[in-house]
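Quick look at what Swiss-Prot annotates:
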type	residues	note
DOMAIN	46-163	domain 'CUB'
MUTAGEN	Cys124 to Ser	Loss of mitogenic activity of CUB domain in coronary artery smooth muscle cells
Amino acid sequence: MSLFGLLLLTSALAGQRQGTQAESNLSSKFQFSSNKEQNGVQDPQHERIITVSTNGSIHSPRFPHTYPRNTVLVWRLVAVEENVWIQLTFDERFGLEDPEDDICKYDFVEVEEPSDGTILGRWCGSGTVPGKQISKGNQIRIRFVSDEYFPSEPGFCIHYNIVMPQFTEAVSPSVLPPSALPLDLLNNAITAFSTLEDLIRYLEPERWQLDLEDLYRPTWQLLGKAFVFGRKSRVVDLNLLTEEVRLYSCTPRNFSVSIREELKRTDTIFWPGCLLVKRCGGNCACCLHNCNECQCVPSKVTKKYHEVLQLRPKTGVRGLHKSLTDVALEHHEECDCVCRGSTGG
């Protein structure tokens, strides 16, 4: 090979190495810029831990501009001192993808209590700015999720600060949250609601969409007797459990009964609080028995299951357990007129 050819080959190889190195440096630069911009972690199995000693803030990527798609970011705020709380305040500039059927399914930010996994709230859309959130201890977790469609702006920004428990505002007895009311008062309060949506919104103003979604999420471990035995459809419109009462003479007719009284449960609230059951009613004016007075009594009784919302106080902490449950109530299938006080009819 000539000396001239060898020089050309050496020059070409050197240029290729320089180009590769420049490309690698450029790639690393973009990667570093991208990682710095995320303001959190991309892997949903990990979280970015932020030590909180002074005021600060976290925000969606590119805030207040359109956030990126396909993003999952998790932050866990941990106060330096143990006996303090963390307060979150949302910036007035708030806008994520709109909910579907009033439920935040796609793009949302949610706040979780790390101690017990309770979701304090999930928010999306741009109609209202979420209210302040206060942790139960010295930690709180925030998660931001966006899917591959319709990113919005400006995203969100959450300001955090330390709150001393002894200096938090006391809740006035007149504005106690529903979960803090005695069961009897709460039972009276919820009877005024005609739809399940309004009831859940009253109980959990910040996270009612989540609770409503959880109630109707299929869970095989919790399927009730009404589902397994096919006594009624699993999908029940709890807003339409009222009907006209028709009067018959000693026949099964609709009666409204209090579930708490029927089951003798004073530790639990049910909604609806009353249900229609078949009970013998009417009169026996045309009684065929030769007696002074007849009465209408059941001759065939069965038990039927009704799916209702059950509210029970949580043990040791403030709040209510909410679940759909089946209650068994007596229904009179057939009725007869018998002499009052008679055992044989």
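Every residue, even glycine, has its Cβ placed from backbone N, Cα and C.
Substitutions noted, but not modelled.
Restricting the average to the domain 'CUB' (46-163) gives a pLDDT of 91. Taken through DSSP, the domain 'CUB' (46-163) splits into 0 helix, 57 strand, 61 coil. If you draw a 10 Å sphere around the CB of Cys124 (mutagenesis position), it holds 26 other CB atoms from the protein chains shown.
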